[in-house]
Amino acid sequence: MGTPGEGLGRCSHALIRGVPESLASGEGAGAGLPALDLAKAQREHGVLGGKLRQRLGLQLLELPPEESLPLGPLLGDTAVIQGDTALITRPWSPARRPEVDGVRKALQDLGLRIVEIGDENATLDGTDVLFTGREFFVGLSKWTNHRGAEIVADTFRDFAVSTVPVSGPSHLRGLCGMGGPRTVVAGSSDAAQKAVRAMAVLTDHPYASLTLPDDAAADCLFLRPGLPGVPPFLLHRGGGDLPNSQEALQKLSDVTLVPVSCSELEKAGAGLSSLCLVLSTRPHS
């Protein structure tokens, strides 16, 4: 038996999908959201891929952009991955459901065990699922329903799975994330704090908590690529995006902070953790 939570963030590969021109128009722009600068969004996406590959040392796989899938870059919504198992989700928006096809094929090619959702009554967006290393929390939100959460529990039977009500338009991971194996980070909004309080009641494990001024700053990724002698990384929104949260993030002293920007991609509804899928194809020690 290893240390509880030690499986959190283990990764060798990252999967991303290129930004299509259609992201700047139609559904990709999002109703009522500001106009999106396509070139800037593509630059942000390119920098993210570079950080994953060069800074974190991950093997990067990039699916090509597809104009018929304007929100295709938000592939974090298309799968829930733990160990060698990938649960292919059923996004709330019917227009987004074809996004899972290319992701499924890529994960199959990497040797993961694929689990499908066959229940047409289920909805599940991957960014409503938070894995702590010990257990899963699934946000019951506009995007994910109780049947979707039940399928997460059926798929990952080795872990406790609890449901957390999420109010407003957010996904659970848009409100809180893991700053380390024992630390939950959360935004300061009422919705974020309500979610964290619910998690504290539901869990049997003691987590430290860190409140950040910005909800979007809590949408981060704790990653352990397993590089010799290198501490874990925290991929997070940088000072150019969220300056008010940087001082609080410095309190996470056990990680190497790796800032990235996705302020333009955010206009299409992207949070940081929605822009990539990370997985490990190495045996877990």
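Each Cβ is built from the backbone N, Cα and C atoms, and glycine gets one as well.
Taking a C-beta cut-off of under 8 angstroms and a sequence separation of 6 or more, HIS171 (active site, proton donor) has the following same-chain neighbours: ASP77, ASP125, THR127, ASP128, GLY139, SER141, TRP143, THR144, GLY271, SER274. Residues or ranges marked as active site, proton donor by Swiss-Prot on the basis of similarity to another entry: HIS171.
Cβ neighbours of CYS276 (active site, nucleophile) (same chain, under 8 Å, six or more residues apart in sequence): ALA14, LEU15, ILE16, LEU48, LEU52, LEU75, GLY76, LEU221. The active site, nucleophile annotation in Swiss-Prot covers CYS276.
SER68 (mutagenesis position) carries neither a helix nor a strand DSSP state and counts as coil. Looking at Swiss-Prot, you'll find the mutagenesis SER68 to Asp noted as follows: No effect on inhibition of MAVS-mediated innate response activation.
In sequence order, GLU135, PHE136, PHE137, VAL138, MET199, LEU202, THR203 constitute the residues six or more apart from SER162 (mutagenesis position) in its chain with CB-CB distances below 8 Å. Looking at Swiss-Prot, you'll find the mutagenesis SER162 to Asp noted as follows: No effect on inhibition of MAVS-mediated innate response activation.
Contacts of THR163 (mutagenesis position) defined by a Cβ separation under 8 A and a same-chain sequence distance of 6+ are given as PHE137, VAL138, GLY139, LEU140, HIS146, ALA149, in order along the sequence. For the mutagenesis of THR163 to Asp, Swiss-Prot gives this note: No effect on inhibition of MAVS-mediated innate response activation. The structure shown keeps the original residue.
One mutagenesis experiment catalogued in Swiss-Prot, THR203 to Asp, is accompanied by this note: Loss of mitochondrial translocation upon viral infection. Loss of inhibition of MAVS-mediated innate response activation. The Cβ neighbour count for THR203 (mutagenesis position), using a 10 Å radius and every protein chain shown, is 16.
Listed in sequence order, VAL185, ALA186, GLY187, SER188, GLN193, ALA248 are the same-chain residues six or more apart from THR211 (mutagenesis position) with CB atoms under 8 A from its CB. While the structure shown retains the original residue, Swiss-Prot records the mutagenesis experiment THR211 to Asp with this note: Loss of mitochondrial translocation upon viral infection. Loss of inhibition of MAVS-mediated innate response activation.
Record note (Swiss-Prot) on the mutagenesis of SER245 to Asp: Loss of mitochondrial translocation upon viral infection. Loss of inhibition of MAVS-mediated innate response activation. Just so you know, the Cβ of SER245 (mutagenesis position) picks up 25 other Cβ atoms within 10 Å once every protein chain is counted. When secondary structure is read from DSSP and collapsed to three states, SER245 (mutagenesis position) falls in the helix class.
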Expressed in Å to no decimal places, the gap between the Cα atoms of SER245 (mutagenesis position) and SER68 (mutagenesis position) is 36
If you count the other CB atoms within 10 A of the CB of SER68 (mutagenesis position), including all protein chains displayed, you should get 10
